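One structure is given below, encoded as structure tokens.
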Amino acid sequence: MSKDNKKAGIEPKVFFPPLIIVGILCWLTVRDLDASNEVINAVFSYVTNVWGWAFEWYMVIMFGGWFWLVFGRYAKKRLGDEKPEFSTASWIFMMFASCTSAAVLFWGSIEIYYYISSPPFGMEGYSAPAKEIGLAYSLFHWGPLPWATYSFLSVAFAYFFFVRKMEVIRPSSTLTPLVGEKHVNGLFGTVVDNFYLVALILAMGTSLGLATPLVTECIQYLFGIPHTLQLDAIIISCWILLNAICVAFGLQKGVKIASDVRTYLSFLMLGWVFIVGGASFIVNYFTDSVGTLLMYMPRMLFYTDPIGKGGFPQAWTVFYWAWWVIYAIQMSIFLARISKGRTVRELCLGMVSGLTAGTWLIWTILGGNTLQLIDQNILNIPQLIDQYGVPRAIIETWAALPLSTATMWGFFILCFIATVTLINACSYTLAMSTCRSMKEGAEPPLLVRIGWSVLVGIIGIILLALGGLKPIQTAIIAGGCPLFFVNIMVTLSFIKDAKVHWKDCSPYTQKMTH
């Protein structure tokens, strides 16, 4: 075996432990679901109620850091010596497609119902103030604030990979300027990487858990095929197969094509909902919600409700911030990989403006449509959820539109492709992170990429078959706590190294390889 091939091989200490840990967690969870639910819910309650303030301050501080990057002395620094690998349009499309999935369509269609039925700030459910703040909170949770945290970390990873010419692309390797090479190559670095990989694998399982029943309900609506475990397994297997085909063509071809198709189809479906779902109301509702967001944003940023104890910030804001934290490193590594040649300012502005526009578009159109269906008594969403579950309620919000069969076909295809692009990005990053070394411009071995997608698919099928996905989904949020600290360390390491290297290229001018 050649030296290069050997360097591209699997790193056992970060490849096998996550698989073993995930297997043990699955076994412990499904061994006694009732007991597991009690333990996991208790942990979730403890994290969100006792440490919720930490997630809120994290988001605020990272948002301030984004302004520092955009307007500071590093704004014009280029992340790599070559021209951008992708056109600006394809670059934004790839970011949008890889950072969203059927989970976005899931929450975009139903989230507003939860906000208006159990609103924050002591408001009465289904009241006018509750409906006014409903979309505003969605714009808050899926707006500039979280995307800014991703752009900061993306700059950090792009800096270490393309400017500092690092051969390893996983979280621990970026911490050399902060903790030293000895600790990075020792137990500390191994623990950091394994925390990251375990959280990523479980997060992908959660995404499959949201997407699979949504697609299954589409199939039941279109073909009358009942929801079974066999159908779940077939759907996940198809996703894994399509992902294997995509990665076989490499990052440039496979991901770009899937991302472009997903993005164009998203705009097509959203345009249809916008036109037939009441364009005038949706635009007016969005405009009013932006004003509501600006009015309430200071309180939203720091809302923990310790006096009223209504539970809204714990159930939603802290939950979403923890969700963003879990995906931050994984997505930032991928976003850094496709942002080679961009300036710091270009990456920060491109991510926040482009991705915020995309998520705001989705939540405004889908949320506005759902609100109208509730107001006009076309759908009884609480009854649908009680009798059939949340996925059926979401399907009915789409089926209520004109040309329901054609609409459902479009929604089915969109959910399917959206999840393929997410799995594609995740499996690619998993492969990069579990190889011994990655040189600039190189891609992880094909078999490793396909192998990760297959293994994650198997985990998803097992979780669905055993019925243990729901407690695992809750455990992911609590499990995001270690990544909270890892994200902070990566950020501090970047700031420390850039302060020296981008000033006079000394003393860290030597190539950092681990």
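Here the Cβ of each residue, glycine as well, is placed from N, Cα and C on the backbone.
Original residues only.
Record note (Swiss-Prot), mutagenesis GLU111 to Ala: Abolishes transport activity. The unchanged residue is displayed. Looking at Swiss-Prot, you'll find the mutagenesis ARG262 to Ala or Glu noted as follows: Strong decrease in L-carnitine transport. Mutant is Na(+)-dependent for substrate binding and transport. Among the mutagenesis experiments that Swiss-Prot reports, TRP316 to Ala is described with the note: 2.5-fold decrease in Vmax. One mutagenesis experiment catalogued in Swiss-Prot, MET331 to Val, is accompanied by this note: 10-fold decrease in Vmax.
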Most isolated by CB count within 10 A, of the mutagenesis positions ARG262, MET331, is MET331
What three-state class does DSSP give GLU111 (mutagenesis position)?
helix
Rounded inter-Cα distance in Å - ARG262 (mutagenesis position), MET331 (mutagenesis position):
17
